[in-house]
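Chemist: I'd like to ask you about the structure that follows.
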Amino acid sequence: MSGEESMPDEEQKQSEEEEEMIRKRTLAMRKKVEEIMRNGAGLVRESNGLPKAGADYELYNSYPTFNTFMKRSEQRLNALMNKVTKSIGCAMRVPDVGSSVEHYTECVIEAQDNIAERAATLHEALKKAELDEIVKVPEFITKAAPTNRKTEAEVSAAMRTFSANIGTVLAEKFRERREEAAQMVVLEKPQKTYNISSDNSQAPFSSKLTVKHHAIEKRTGIVLHDDDESGRRDWISAETETEEEHPYIAEILHFKVPEAQLKSAECLKFTALKDTPLTMIDTKEKLEALTKTLNSVKEFAVDLEHHQMRSYLGLTCLIQISTRDEDFIIDPFPIWDHVGMLNEPFANPRILKVFHGSDSDVLWLQRDYGVHVVNLFDTYVAMKKLKYPKFSLAYLTLRFADVVLDKQYQLADWRARPLRNAMINYAREDTHYLLYSYDMLREQLLKQDTKDLANVYSESSDLCIKVYKKPVFNPKGYLTEIKFRFTLNTRQDYALTHLFKWRDVVARAEDESPHFVLPNHMMLSLSETLPRDVGGIYACCNPLPYFVKQRTGDILKIIVEARDVKLEKVGLSAKERNDAQEARGVMNDTMDHITSVLKSKIDFSHTRFDEERGEIYIDKTDEGMDIELKDHKESLLSVLQTAEIPSVETMIVVEKGKKSDNQKVKKLLNELDKFVTPFECYQMMMITKEKQEEEERKEAERKKLEEGDLPKTMFSHHDAPINRKPEFDAKLLNVDTLKLVPDDPNKPKDPEPSPMEESSSEPQIFDPSRFTDDQLLSKKAMKRKRDAARRNIDVSVVLGESSSSSDPKKKKSDDDAPVEDFDYEKADSSAFEKPVRDNNADFDPFHQKYRLKNKTKKNMAMKKSSNRQGTINYKK
């Protein structure tokens, strides 16, 4: 007894020592981190004190000593960065000495990304280790064991080495996966090898069901009508009516869950995988034997492996079935036309079929083999009903069977034959533990609520009613598949529409998926760039798809036709945009002025909300505690008003009360997310106001144009001239001072004129001396006045004469002086016999510079001529 009691004490002491060691390591790590942060801050301060490029750095760098020191420092820093990154398993791409700052920045950012990625990988590995979701340990073959046993220190050192070199280990695993993928290459499509036909046309889907097993008799004399008020079924077309016709619709609607499935029963433990027999079904005889076996059991688990990339409609590659005692794997390729005989056990309402995530499996069985399911239990639906944190099959198996599933072949190409042992084991594990998991889920549902189990069966039956529909080509389907990063013009839209149609036609003809023929990003790149030749097409498609290379001429023809389309920038209509958003499930809520005013996130007028803190608290102290509705004017926010933790007494009252559905809170939170803020309301109001003002302005302009009151702003030479009114000085307030002739104070004033005399009187004359010529005359009149002043100048134009003989006081303008007759007999005719004066001697005040130049040239010519004649003047 003393020895047994000492063992727990030793274990407790050892655990305390481990905790103390972990605490010390944590404190040491924190000190190191703080030291690194302090050193980093000092490094930043020191680096800020260095000369800056573009300021003093060039001046300092002109000295050889500084230049040499900087190069050596750069080499030392590069070596340190390389050493640090290598020590943590992320070698850095160190730049050469003298590289630009941009190059250094790029290398440092790349190193930071690698370090962050490695840290995330290690963190994920630690989280999986806590949840026991680690990679399965391979089975070791028993051999001669070494005599020397490794100590705990050596084991911990080996683990640290593995942690430090995790990148190398992952690279090795990737290399092994590439080798396995090379061995699993499918040289020929199963559709050709096994002569599997598929209908890829636009025709509606027709069921492959040949014999309807377990059919119920239809009651005669009962007619069901499901029409609208007008008596017509306008909402169902002939095509949808054919496709939506489920062969077992009556059997599923009248299905009642057997009483044994609604009661508690013993959970039958599964047998070990290696102790369970496995049968491969690849012939018709084996398939018939399997059908008899399934008809004799009460329940079995089913799972499918599917391939979508190299088939237009898809291809079921493997069917896994597990009973309580045996596992079966069906290879459907050799017996494709005979798998339909499984419809007998699958449609039997007395046999339970257990699936996990059966929404797609049910449709694939209908499409390929004509097999329909009745009496289904979906473990995924049950996990959702029990509100598990995860809903995957791996989590379900880990929770109940304590087995970690290896999901490395989840996305493998299941068309490859022969199947590898690892792939066979992966397929077995998907159904081997499913029946035991069903037992555990059933008991938990019954323990939670008896209605929950019935609800799971009801929701599973809704999945069975689903009918497979063939994909119908939509000319505008690319709007839902492709996320655009730019606005399409008419040419790009033409190219994208026709490439999308061409891809669908080729995929249907060759039985390939549209994405295999031409991926979305390549189709978008071709439509955006519109290459002119084959080389441009190949540049947009990298790596080059097989059918693009084979049918380059068709693609080039579409692009050439797109280039001939008239170039216009068009956008999506509101209907097309809404249809695309609805197809993606991102339908935006329309918000008008009234709803934006009524719905607001921060309207707390009906609640006891603390506006100073600015928060709404939801009590999460107890997951099962119901939230009580408050009768504060029936406000939507009333359920969110409890900001303090309730007391124990309050919690007891709530627990004893009627439990409300927690979905109400989620629904209200979703409603709150749709509400708009006051600033968003203000923005919407401003946009509406701007639109209204713009419409009013356009309407006013339209009315003015119709009425002809809009003043003319553009003129041409055909328009009549406009008399410019003189500008008056605002300081001249007395109109009498502007009169040309002042009034005589001695003259008696005239009596007031009559209205007739006032209307016939002449307009008042103003004194023009109070205005400048620029204010009274136009530009042309000013030019004429300057020309006249230049012609009628009073300065003498003859050198030597003091003034003109004419007296300016006696000179009158042509307008004022009367025209007199000239008597030529009295004129002095000797005036015409005088010699002509020199034109250069005339005085022209506007051309004096030309006169001086000519005079200078003339004097220089006279000097040269005198020098040639030898006349030299000497000074006495």
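Each position is counted from 1, following the chain as shown.
A Cβ is built for glycine as well, from the same backbone N, Cα and C atoms used for every other residue.
From a predicted model like this one, the values you see are computed outputs, not experimental measurements.
Annotations per Swiss-Prot:
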- 279-445: domain '3'-5' exonuclease' (DOMAIN)
- Asp303 to Asn: Results in mislocalization from the nucleolus to the nucleoplasm in the absence of cold-warm shock (MUTAGEN)
- Asp303, Asp361: Mg(2+) 1 binding site (BINDING)
- Asp303, Glu305, Asp430: Mg(2+) 2 binding site (BINDING)
- Glu305 to Gln: Results in mislocalization from the nucleolus to the nucleoplasm in the absence of cold-warm shock (MUTAGEN)
- 489-569: domain 'HRDC' (DOMAIN)
Chemist: Counting each residue once, how many in the domain 'HRDC' (489-569) are helix, strand and coil under DSSP?
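Modeler: Tallying H, G and I as helix, E and B as strand, the rest coil: 59 helix, 2 strand, 20 coil.
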Chemist: Just to be sure I understand: of Asp303, Glu305, Asp430, which recorded positions have a C-alpha no more than 10 angstroms from the C-alpha of Asp361 (Mg(2+) 1 binding site)?
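Modeler: Near Asp361 (Mg(2+) 1 binding site), where near means Cα within 10 Å, the recorded positions are Asp303, Glu305.
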Chemist: Quick one: pull the CA-CA distance for Glu305 (mutagenesis position) versus Asp430 (Mg(2+) 2 binding site), whole Å only.
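Modeler: One finds 10 Å between the Cα atoms of these residues.
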Chemist: DSSP on Asp361 (Mg(2+) 1 binding site), three-state: which is it?
Modeler: helix
Chemist: So which other residues, same chain and not among Asp303, Glu305, Asp430, have a Cβ within 8 Å of the centroid of the Cβ atoms at the Mg(2+) 2 site?
Modeler: Leu304, Leu318, Gln320, Ala427, Thr431
Chemist: How many whole Å apart are the CA atoms of Asp430 (Mg(2+) 2 binding site) and Asp303 (mutagenesis position)?
Modeler: 7
Chemist: Over all shown protein chains, what is the count of other CB atoms within 10 A of the CB belonging to Asp361 (Mg(2+) 1 binding site)?
Modeler: 22
Chemist: For Asp303 (mutagenesis position), list the number of other Cβ atoms lying within 10 Å of its Cβ atom.
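Modeler: I count 23 other Cβ atoms within 10 Å of it.
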Chemist: For Asp430 (Mg(2+) 2 binding site), what is the tally of other C-beta atoms lying within 10 angstroms of its C-beta?
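Modeler: Total other Cβ atoms inside 10 Å, all chains included: 23.
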Chemist: Have a look around Glu305 (mutagenesis position) and count the other CB atoms within 10 A of its CB, chains all included.
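Modeler: There are 22 such Cβ atoms around Glu305 (mutagenesis position).
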